[in-house]
Amino acid sequence: MNTINIAKNDFSDIELAAIPFNTLADHYGERLAREQLALEHESYEMGEARFRKMFERQLKAGEVADNAAAKPLITTLLPKMIARINDWFEEVKAKRGKRPTAFQFLQEIKPEAVAYITIKTTLACLTSADNTTVQAVASAIGRAIEDEARFGRIRDLEAKHFKKNVEEQLNKRVGHVYKKAFMQVVEADMLSKGLLGGEAWSSWHKEDSIHVGVRCIEMLIESTGMVSLHRQNAGVVGQDSETIELAPEYAEAIATRAGALAGISPMFQPCVVPPKPWTGITGGGYWANGRRPLALVRTHSKKALMRYEDVYMPEVYKAINIAQNTAWKINKKVLAVANVITKWKHCPVEDIPAIEREELPMKPEDIDMNPEALTAWKRAAAAVYRKDKARKSRRISLEFMLEQANKFANHKAIWFPYNMDWRGRVYAVSMFNPQGNDMTKGLLTLAKGKPIGKEGYYWLKIHGANCAGVDKVPFPERIKFIEENHENIMACAKSPLENTWWAEQDSPFCFLAFCFEYAGVQHHGLSYNCSLPLAFDGSCSGIQHFSAMLRDEVGGRAVNLLPSETVQDIYGIVAKKVNEILQADAINGTDNEVVTVTDENTGEISEKVKLGTKALAGQWLAYGVTRSVTKRSVMTLAYGSKEFGFRQQVLEDTIQPAIDSGKGLMFTQPNQAAGYMAKLIWESVSVTVVAAVEAMNWLKSAAKLLAAEVKDKKTGEILRKRCAVHWVTPDGFPVWQEYKKPIQTRLNLMFLGQFRLQPTINTNKDSEIDAHKQESGIAPNFVHSQDGSHLRKTVVWAHEKYGIESFALIHDSFGTIPADAANLFKAVRETMVDTYESCDVLADFYDQFADQLHESQLDKMPALPAKGNLNLRDILESDFAFA
């Protein structure tokens with residue numbers, strides 16, 4: 001076994017950086033200066049340890065080829081080996097006589113697949129196994145190539161069936177053994193139906209498999225020198241063998257790159273001093289530059305980042321600096337509770353991942369004799385394993401968040417650096433941050449409080465009701481909920497481990513934090529200094545922005561832009577319309593029918609039951625369609641989702657969890673049920689927010705025209721190349737949407753994953769614009785850029801007009817301390833109105849791209865969507881627009 005040793009990085013330059021230390025010491029004292037730089041140093045060490053752990057795990061599992069450290073090596077070697085395989089094929093064909101055994105098996109397989117399997121399998125054997133004899137490695141290569149040939153024919157010969165029925169399920173299996181076992185079952189089923197030409201696979205003989213592997217190793221050596229052969233115990237009976245080793249220069253190349261990657265993979269942490277202000281496109285947030293200085297904008301390349309270097313956007317810089325200057329601290333009371341209950345076997349908070357795996361279902365006594373019982377047990381066990389995989393990942397994340405909270409628990413204040421994605425959405429940089437899940441948000445509170453006062457106490461109670469899920473009713477009813485549950489709240493604050501009513505609420509940890517503050521007001525009165533962040537959340541933010549920019553009164557009313565005595569719940573509105581259709585279909589819908597299906601390849605005719613809308617409606621009525629069924633689909637409409645996307649969401653969010661929990665037994669045909677519901681949601685939401693759908697279609701038309709290549713019809717001369725889409729947000733942030741087709745070609749293997757092959761000839765051309773992605777991405781990216789601009793404008797407005805210093809920000813959620821909540825409530829609305837009164841963002845977008853169109857395209861561009869009669873000033877009077 002080859003050992004790949006990664007040299008440890010020396011990050012001492014971070015902790016010992018003199019310039020940031022002196023700056024920090026002058027402002028915050030030497031102790032905090034040392035601690036801050038030590039934390040930044042530690043972040044790099046933590047990141048390195050995480051990378052090394054992953055690398056070592058991949059080494060042991062034989063998956064080192066999947067690590068980024070090995071991929072450049074493989075990318076370099078692949079073309080060389082592919083060329084050698086092609087040459088060998090030609091050499092063999094040119095010769096007379098009997099052809100080599102290996103050729104007979106390899107000639108029907110793509111050289112790219114043979115080369116990749118050889119390199120990946122060889123690396124796996126040499127870095128994970130002790131038995132690295134030529135025979136052992138050759139046998140492994142031969143078996144892997146046979147598996148690709150055998151099961152790859154399902155993908156290639158029955159592409160439609162594979163894509164529709166097999167691929168997704170195959171990808172859910174983890175590990176070669178389980179993937180192969182699954183494909184064997186699929187193969188048997190397909191053969192029984194006359195697919196694959198009705199021919200069963202004739203397994204390769206062991207000697208033939210080794211012949212194939214040996215020839216592949218020979219070609220690997222001939223073309224790349226990646227490995228070398230060594231004779232062991234020559235002449236010793238029973239011990240004479242030939243081993244294979246990774247060439248030292250290649251082992252060193254992997255180790256060197258792994259070390260470099262480990263050095264630029266920091267696990268960023270909070271700061272114990274205010275973050276470094278942003279003054280340029282790099283170097284803000286953290287005080288020492290480290291190996292990888294933080295970038296203001298998260299882009300896919302340095303070239304993309306450099307576009308922002310000379311952009312004048314003072315309001316953007318100002319907003320990010322105000323946001324990250326917010327002082328936070330750990331909520332010790334919530335932390336004390338979280339430290340205990342997350343270790344309980346039966347945690348009262350439903351969303352907390354358990355410490356131990358759920359027990360497998362009991363095996364039926366007749367499982368060995370009853371195939372149906374075996375199948376049912378396997379299905380139930382598979383659900384447990386699937387849930388456990390997610391549980392492990394979530395548990396690791398939970399324990400890291402708790403570790404971070406405990407680490408910073410005794411600091412009077414901590415801060416979180418912020419930056420943006422390329423659309424301008426604002427993100428906290430560290431892994432532990434205020435934009436996390438309910439527990440993470442509950443563990444944090446703002447560091448600077450003020451006496452709560454009467455108005456602040458009012459908003460505190462509104463916040464408490466929101467955390468309990470009582471947020472779809474008017475404010476008086478929310479207040480009433482809190483007052484009626486006064487005893488419960490006080491009991492939870494006094495003994496949260498004994499009185500766990502708080503754990504039953506919609507956002508349990510945030511509600512627990514509220515309970516403690518509510519009790520504080522009860523004990524100390526309105527002079528109580530409260531620093532709990534109270535959040536005002538948008539009501540389906542994407543549709544709010546589309547409705548505002550188009551003055552759409554119908555859509556605006558559905559998402560609470562207009563004053564109303566009751567809360568408009570667009571998810572509930574759509575669910576109601578869906579239920580009306582379900583009721584009608586249950587009575588007058590279509591009946592089930594038996595449809596005949598003709599196999600395109602074999603001509604075999606089979607029958608299957610297609611559920612009618614009457615049966616499907618009955619299933620959904622039995623399950624119960626509420627806002628939770630429609631929420632994700634409606635929410636993602638403004639971000640580009642359509643009927644097909646809705647189908648997958650319904651399947652993943654509703655049907656599959658219901659089946660796993662035993663509550664979805666009515667869904668006898670999950671895919672049909674999901675498709676039916678997706679269609680109803682699409683129809684219902686399309687008539688609810690007509691203008692938003694129209695705006696999205698208009699944006700797609702614009703992006704499609706820009707991404708089109710214009711040629712002279714007679715000469716074929718290119719008159720205009722494909723263009724990226726560019727626009728500027730109302731606060732001056734430039735957005736470039738530029739999806740490109742990868743220069744590489746993707747190689748898909750059945751069990752060894754995917755790999756992108758570099759072209760063998762470098763054309764020195766930039767890759768082309770991906771027209772499909774440009775079109776499908778424009779609506780979500782455009783509206784995300786608008787809500788990012790609104791957030792930044794709100795931060796600056798609230799800070800400069802109302803003197804607010806503390807902000808809790810999550811895209812369309814705006815929070816601050818109770819004493820300042822009323823002013824932030826106003827600021828969010830004022831900036832929304834100001835933005836769309838002073839900017840016609842769609843007209844501005846048109847102006848920014850129209851000049852790039854060729855004259856022949858101008859008549860293809862549809863007119864700007866018509867505007868409605870929504871009075872933007874009404875937003876100022878709407879209680880529930882952001883509430």
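Heads up, the Cβ atoms here are built off N, Cα and C, so glycines get one too.
Original residues only.
If you look up Swiss-Prot, you'll see ASP537 (among others) marked as active site. In the three-state DSSP scheme, ASP537 (active site) is classed as strand.
In the three-state DSSP classification, LYS631 (mutagenesis position) falls within a helix. According to Swiss-Prot, the active site annotation covers LYS631 (among others), on the basis of experimental evidence.
According to DSSP, ASP812 (active site) sits in a coil region rather than a helix or strand. Annotation comment: Swiss-Prot describes ASP812 (among others) as active site, evidence class experimental evidence.
Classification of LYS172 (mutagenesis position) by DSSP places it within a helix. As a published mutagenesis entry, LYS172 to Leu or Gly appears in Swiss-Prot alongside the note: No change in activity.
Under its mutagenesis annotations, Swiss-Prot gives PRO563 to Ala or Thr the following note: Inactivated. Following the DSSP three-state reduction, the secondary structure of PRO563 (mutagenesis position) is coil.
Swiss-Prot lists LYS631 to Leu among its mutagenesis entries, and the accompanying note reads: Partially inactivated. Of all the Cβ atoms in the protein chains shown, 19 others lie within 10 Å of the Cβ of LYS631 (mutagenesis position).
Here the residue is the original one, while Swiss-Prot reports the published mutagenesis LYS631 to Gly with the comment Partially inactivated.
While the structure shown retains the original residue, Swiss-Prot records the mutagenesis experiment LYS631 to Arg with this note: Partially inactivated.
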Whose Cβ, among the active-site residues ASP537, ASP812, has more other Cβ atoms within 10 Å than any of the rest?
ASP812
Chain-internal residues near PRO563 (mutagenesis position), provided their CB is under 8 angstroms and they sit 6+ positions away:
ASP874, GLU877, SER878, ASP879
Suppose we draw a 10 Å sphere around the Cβ of LYS172 (mutagenesis position). How many other Cβ atoms does it contain, all chains included?
13
Should any of the recorded positions LYS172, LYS631, ASP812 have a Cα within 10 Å of the Cα of ASP537 (active site), which are they?
ASP812
LYS631 (mutagenesis position) and LYS172 (mutagenesis position), Cα-Cα, nearest whole angstrom:
26
